[in-house]
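Structure record follows, encoded as structure tokens.
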Amino acid sequence: MKITVLGCGALGQLWLTALCKQGHEVQGWLRVPQPYCSVNLVETDGSIFNESLTANDPDFLATSDLLLVTLKAWQVSDAVKSLASTLPVTTPILLIHNGMGTIEELQNIQQPLLMGTTTHAARRDGNVIIHVANGITHIGPARQQDGDYSYLADILQTVLPDVAWHNNIRAELWRKLAVNCVINPLTAIWNCPNGELRHHPQEIMQICEEVAAVIEREGHHTSAEDLRDYVMQVIDATAENISSMLQDIRALRHTEIDYINGFLLRRARAHGIAVPENTRLFEMVKRKESEYERIGTGLPRPW
């Protein structure tokens, strides 16, 4: 397949490496146009992939079979809209990011839209990307009209396993959102690795109760206990990890809070549900962000 990967951060480089190794034709797409992008990845087994790949070639984009978007949630909408007119109208766009809410911003996109969520963990260490842990990627249609692209899951399964297709991806996205609503803000506020959250079961349960109430009103069956158990599993499995939001806060970058607890707040408001704990966490992270964004440009840069 011919694939353009939009966003060449940790997750983007992980996919570029895996696609290259399987013989797919790939290019990266960078915010600041460059003729190539450097991919420098250390795999979980310690092997190194170090290549310069084509980047920002509009002719390549115009003949791509897939646009894989691995940007931060707040970067997605502007970036995808800027490329949509060059991309064939039949080429699916697969979004893989934390949080929810980008689909609502892309309702007018004509290409098939797919949503994904992944438990693969990768982080930047200087100029190198470390593939910290293998995981599973769930993908499915973002909107009712987006159809069956399960063949993509089969192809991507051979590239970076495991990949699973869901006709109802929204339920999976909500489960992942519950995890993100707990782990990301709490670790960002307390400046701690994921495992430290084990010591705060009441706080976790409080957040899960609020998230479960919203998920039920969204039409997906769940319970606070189920969500809590799932969150605790993820905390145990990723105990040593530094969450993406804490990494952003430490690097004085814009976080994805608007698409995590912020998205939950918007859906809660639509259903008339009070979510005081999620509101408190959202406001605390926004306050942290504003402290350094005021000192910098005052505004997050566009993608």
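Each Cβ is built from the backbone N, Cα and C atoms, and glycine gets one as well.
If you look up Swiss-Prot, you'll see GLY7, CYS8, GLY9, ALA10, LEU11, GLY12, ARG31, ASN98, ALA122, GLU256 marked as NADP(+) binding site, on the strength of experimental evidence. GLY7 (NADP(+) binding site) carries neither a helix nor a strand DSSP state and counts as coil. Every protein chain considered, the tally of other Cβ atoms within 10 Å of the Cβ of GLY7 (NADP(+) binding site) stands at 24.
Packing around ARG31 (mutagenesis position) is summarised by its Cβ count: 16 other Cβ atoms lie within 10 angstroms of its Cβ, all protein chains included. Swiss-Prot documents ARG31 to Ala as a published mutagenesis change and attaches the note Increases KM for NADP 4-fold.
Quoted from Swiss-Prot, the note on mutagenesis experiment LYS72 to Ala is: Increases KM for NADP 10-fold. Counted within 10 Å of its Cβ, the other Cβ atoms near LYS72 (mutagenesis position) come to 22, all protein chains included.
All protein chains considered, the CB of ASN98 (mutagenesis position) has 22 other CB atoms within 10 Å. Record note (Swiss-Prot), mutagenesis ASN98 to Ala: Increases KM for ketopantoate 140-fold. Strongly decreases catalytic activity. The unchanged residue is displayed.
As annotated by Swiss-Prot, substrate binding site applies to ASN98, ASN180, ASN184, ASN194, ASN241, SER244. In this view, ASN241 (substrate binding site) is surrounded by 20 other Cβ atoms within 10 Å of its Cβ, with every protein chain counted.
One entry in Swiss-Prot concerns the mutagenesis experiment LYS176 to Ala. Its note says: Increases KM for ketopantoate 1400-fold. Decreases Vmax 230-fold. Loss of activity; when associated with A-256. Over all protein chains present, the Cβ of LYS176 (mutagenesis position) has 19 other Cβ atoms lying within 10 Å.
Mapped onto three states, the DSSP output places LYS176 (mutagenesis position) in helix. Summarising the annotation, Swiss-Prot assigns active site, proton donor to LYS176.
The annotation that Swiss-Prot gives for the mutagenesis experiment SER244 to Ala reads: Increases KM for ketopantoate 230-fold. Here the Cβ of SER244 (mutagenesis position) has 24 other Cβ atoms within 10 Å, regardless of which shown protein chain they belong to.
Cβ neighbours of GLU256 (mutagenesis position) (same chain, under 8 Å, six or more residues apart in sequence): LYS72, ALA73, TRP74, HIS97, ASN98, GLY99, ASN184, SER244, MET245, ASP248. Recorded in Swiss-Prot as a mutagenesis result, GLU256 to Ala carries the remark: Increases KM for ketopantoate 1100-fold. Decreases Vmax 40-fold. Loss of activity; when associated with A-176.
Annotated pair ASN241 (substrate binding site) and ALA122 (NADP(+) binding site), C-alpha to C-alpha distance, rounded: 10 Å. Ranked by how many other Cβ atoms sit within 10 Å of their Cβ, the binding-site residues LEU11, ALA122 place ALA122 at the bottom. The NADP(+) site in the record is lined by GLY7, CYS8, GLY9, ALA10, LEU11, GLY12, ARG31, ASN98, ALA122, GLU256, and its two most distant CA atoms lie 20 Å apart. Under the three-state DSSP scheme, ALA122 (NADP(+) binding site) falls in the strand class.
Same-chain residues with CB within 8 A of the center of the ASN98, ASN180, ASN184, ASN194, ASN241, SER244 CB atoms, the substrate site residues themselves not counted, are VAL179, ILE183, THR187, SER243, MET245, LEU246. Sequence-distant neighbours of GLY9 (NADP(+) binding site) (same chain, six or more apart, CB under 8 Å from its CB) are THR70, LEU71, LYS72, ARG124, ILE129, listed in sequence order.
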